[in-house]
Amino acid sequence: MAEAFVSFGLEKLWDLLSRESERLQGIDGQLDGLKRQLRSLQSLLKDADAKKHGSDRVRNFLEDVKDLVFDAEDIIESYVLNKLSGKGKGVKKHVRRLACFLTDRHKVASDIEGITKRISEVIGEMQSFGIQQIIDGGRSLSLQERQRVQREIRQTYPDSSESDLVGVEQSVKELVGHLVENDVHQVVSIAGMGGIGKTTLARQVFHHDLVRRHFDGFAWVCVSQQFTQKHVWQRILQELQPHDGDILQMDEYALQRKLFQLLEAGRYLVVLDDVWKKEDWDVIKAVFPRKRGWKMLLTSRNEGVGIHADPTCLTFRASILNPEESWKLCERIVFPRRDETEVRLDEEMEAMGKEMVTHCGGLPLAVKALGGLLANKHTVPEWKRVFDNIGSQIVGGSWLDDNSLNSVYRILSLSYEDLPTHLKHCFLNLAHFPEDSEISTYSLFYYWAAEGIYDGSTIEDSGEYYLEELVRRNLVIADDNYLSWQSKYCQMHDMMREVCLSKAKEENFLQIIIDPTCTSTINAQSPSRSRRLSIHSGKAFHILGHKNKTKVRSLIVPRFEEDYWIRSASVFHNLTLLRVLDLSWVKFEGGKLPCSIGGLIHLRYLSLYEAKVSHLPSTMRNLKLLLYLNLRVDTEEPIHVPNVLKEMIQLRYLSLPLKMDDKTKLELGDLVNLEYLYGFSTQHSSVTDLLRMTKLRYLAVSLSERCNFETLSSSLRELRNLETLNFLFSLETYMVDYMGEFVLDHFIHLKQLGLAVRMSKIPDQHQFPPHLVHLFLIYCGMEEDPMPILEKLLHLKSVRLARKAFLGSRMVCSKGGFPQLCVIEISKESELEEWIVEEGSMPCLRTLTIDDCKKLKELPDGLKYITSLKELKIEGMKREWKEKLVPGGEDYYKVQHIPDVQFINCDQ
């Protein structure tokens, strides 16, 4: 494994030497010596990796080599960047720069000679230890080849989670009965060891038709080991009242009071997933009233937690799979599309498969991991290698003993070991994040790009390929929400995260700092070896000034409840080799981002999302290698953005502040590599800057009075790759009617469109992009019913009308309209009184949300014809609505076929 990481580092170093050969002239002799030693080193790596398991000495050799490769890359890249920066004009500046250049060249030559000598010494030690040269004639797949293979694999992998459901049908039925038919038990607990399928079982119960009909509202909160009282209460309230914008501003007392009153008055189901200790319940129990009506489904590895929460708790013990069920689940993963008519699996492979699943201890997680491991192996010899590996390195046993846990861990580890090097690197990056984190896939893709895992292709595409492969192998769980208005996230199962942490420690990949006063880190024994930091405590920022952190390449601060403050202006002085810096939600003393940020010339990734920053320094112009820059800071006053972004020509992702001061003028025309641009303002930039951004796939733009829709539209004509276009709300756009200027039919790739601009009438359907899938209309002020036009957009799958998008009183969805629509949301349309849905309209509709439309008299009668409808959310409507639509109500016939009907805040 270490050999793979060293080889990966060497490959990047060779690429750097080749790419910058012209700028490295003058130190050719030193570079030739370095290259000779690197070739010798490369030939020793295979044998070294084969012998590392039996020798600490060999492991140390490999760690030394990895450090040397990193050091060489840092030295060479620093030299190139310093040579590129500060092209001064005038004789004096030229002379001064020439002197600095000669000094730098002398220093880099000396440094390279030092690295070469150290490599030579390590090679000598390795050879004296008996490590042999192995010339590897193979080659790794190129990025394009890997993507092609992944596309082929992906075609044969199931899109549905139904493959997980083996042996749980009776358990689901039993649990549903206890929740909807039995009033004796306030709390129902699912208990069992990690990986046994508690969460999968709870999720099936949570979404069951009978459960959805029985309760008025639902909340699902993952508690996990690290949580705060306030965070759990916020999450429950957000689930029960998703459109309440005041929740995040409430203190603990206000949260407790509101939740208590809500649960006391209604019939709600609350799922607390992954509660570890009895004491955890004591921290959060104050919001749950004694009055019955609400119920709780709780999952825990500790049976005592449920009984501690409620002495009358019904404890359901999740059971392991028997051998037949284990093999059935494994088959579903390995052969997702096979049916009974197809040729049977080779008898020898089937026999090996059934033997291998016995080592999984009946745990679904381990079975799925094994299935993912076998899914891309199609021959008897390939299966035999996996079979031998499992059989020789683990010992089977009963599912309760330590041998079985070791067996399960080994199964999960094998899935990791089977990954190609680039995916190992991707996987270990997930160790940065705390347990149960929802990890933004967008951020993750750019982390990977900043690490140099891929380049040359669109970053989002490459990231999607790699993430899908990790999901396919059951190493990562993806949020498969087809509503693209919502952020995409991925997560890790607890046990898989333990594997990730263990491997990260083994490879000295990462140091996690939880408390600077103790050694609770992944790599406490040798912190100087780790070049990545993840800070999980606001108290730990002071360690960034330590000299042993000077080689750190990545610093990520995941979001926690506590505040993170950076108070020192010199905080970045010792971090000059950083490639990744994520300071989202961090607060800066005086609101100033330190000028020392300009010294981080190696940065590829910088996020200040929701950071408390009111001043950005002009020294940011030095960050010429940035691929990702997020400046959506948390500031009440408009912020000044210096006109230095134009020099960051490598940028692929740029998110600008929503409030910029009048003095901000940004020249962005040279950012031709951008794929994602949020917050582009025609007040602060010229619309012609967009003409050259032909790689853009996502654009969110704010219009000003001096730029009309027609002008903008003509500037966007060259953006043929644009997939998402959002027009952001501003007071200026609300004062102008853009109806006559709307023309977007030339955007043939556009899938998502958001319009927060005033239009008295919806444009004709021929003016919309021809393949539009998702449409969001807000603050449009339309006076005519938009439905006759929208229902003719044949590819639409989701429509959302919000906050006075429509000012009329009557809407009609006619027969045959919206042939592919799956989701519709009508929110805060204060003038809407009547909505008619004709039979034959919206035949594919699955989810309908009506929120705070106070004048709407009743639910459309035509909903009774939409048999595809699975979920109906009624929120913020009058009590009469709920009384009419519950069983026995006069309008119940309209919704009796809908499995999941939710009433949220409908008690007024």
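Note that Cβ sites are derived from N, Cα and C of the backbone, with glycine treated the same way.
This is the original sequence, none of the listed changes applied.
The DSSP secondary structure for GLY29 (variant position) is helix. Neighbour density for GLY29 (variant position): within 10 A of its CB lie 11 other CB atoms from the protein chains shown. Here Swiss-Prot notes a natural variant, GLY29 to Glu, with the remark: In strain: cv. Di-17.
The natural variant CYS100 to Arg is recorded by Swiss-Prot, whose note states: In strain: cv. Landsberg erecta.
In the three-state DSSP scheme, GLU121 (variant position) is classed as helix. For the natural variant GLU121 to Asp, Swiss-Prot gives this note: In strain: cv. Landsberg erecta. The structure shown keeps the original residue.
According to Swiss-Prot, the natural variant PHE129 to Leu carries this note: In strain: cv. Di-17. PHE129 (variant position) carries neither a helix nor a strand DSSP state and counts as coil. For PHE129 (variant position), the count of additional Cβ atoms within 10 Å of its Cβ stands at 13 [all protein chains shown].
What Swiss-Prot says about the natural variant GLY138 to Val is this: In strain: cv. Landsberg erecta.
Residues or ranges marked as domain 'NB-ARC' by Swiss-Prot on the basis of sequence analysis: 146-459.
Under DSSP, LYS173 (variant position) is assigned to a helix (H, G or I) in the three-state scheme. For LYS173 (variant position), applying a Cβ distance below 8 Å and a minimum sequence separation of six or more within one chain yields no residues. The annotation that Swiss-Prot gives for the naturally occurring variant LYS173 to Thr reads: In strain: cv. Di-17.
Other Cβ atoms within 10 Å of the Cβ of THR199 (ATP binding site), summed over all protein chains shown, number 22. Mapped onto three states, the DSSP output places THR199 (ATP binding site) in helix. According to Swiss-Prot, the ATP binding site annotation covers GLY192, MET193, GLY194, GLY195, ILE196, GLY197, LYS198, THR199, on the basis of sequence analysis.
ALA369 to Val appears in Swiss-Prot as a known natural variant, with the remark: In strain: cv. Di-17 and cv. Landsberg erecta. Here the Cβ of ALA369 (variant position) has 30 other Cβ atoms within 10 Å, regardless of which shown protein chain they belong to.
A helical conformation is recorded for PHE387 (variant position) in the three-state DSSP classification. With a cut-off of 8 Å between CB atoms and residues at least 6 apart in sequence, the same chain places MET352, GLU355, MET356 near PHE387 (variant position), listed in sequence order. For the natural variant PHE387 to Ser, the note given in Swiss-Prot is In strain: cv. Di-17 and cv. Landsberg erecta.
Under its natural variant entries, Swiss-Prot includes TRP399 to Cys with the note: In strain: cv. Di-17 and cv. Landsberg erecta.
Other Cβ atoms within 10 Å of the Cβ of ASP418 (mutagenesis position), summed over all protein chains shown, number 20. According to Swiss-Prot, the mutagenesis experiment ASP418 to Asn carries this note: In rpp8-1; loss of function.
In Swiss-Prot, a published mutagenesis experiment is listed as ARG553 to Lys, annotated In rpp8-2; loss of function. For the recorded site, ARG553 (mutagenesis position), the DSSP three-state label reads coil.
In Swiss-Prot, a mutagenesis experiment is listed as SER830 to Leu, annotated with the note In rpp8-1; loss of function. A coil conformation is recorded for SER830 (mutagenesis position) in the three-state DSSP classification, outside any helix or strand. The Cβ of SER830 (mutagenesis position) lies under 8 Å from the Cβ of LYS804, CYS853, LYS854, LYS855, each of which sits 6+ residues away along the same chain.
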How does the model score the domain 'NB-ARC' (146-459) in terms of mean pLDDT?
81
I'd like to know which of these binding-site residues, GLY192, GLY194, GLY195, GLY197, is least surrounded, judged by other CB atoms within 10 A.
GLY194
Cβ-Cβ distance under 8 Å, sequence separation of 6 or more, same chain as MET193 (ATP binding site); the residues meeting this, in order, are ARG301, LEU363
Taking just the CA atoms, what is the gap between GLY195 (ATP binding site) and GLY29 (variant position) in Å?
56
Reading the DSSP string in three states, the entry for MET193 (ATP binding site) is coil
Which residue, of the recorded positions LYS198, ARG553, has its CB surrounded by the fewest other CB atoms within 10 A?
ARG553
Near ATP: residues not in GLY192, MET193, GLY194, GLY195, ILE196, GLY197, LYS198, THR199 with Cβ within 8 Å of the site Cβ centroid are THR299, ARG301, ALA318, LEU363, PRO364, LEU365
ASP418 (mutagenesis position): which of the recorded positions GLY29, GLU121, ILE196, LYS198, THR199 is the nearest Cα neighbour?
ILE196
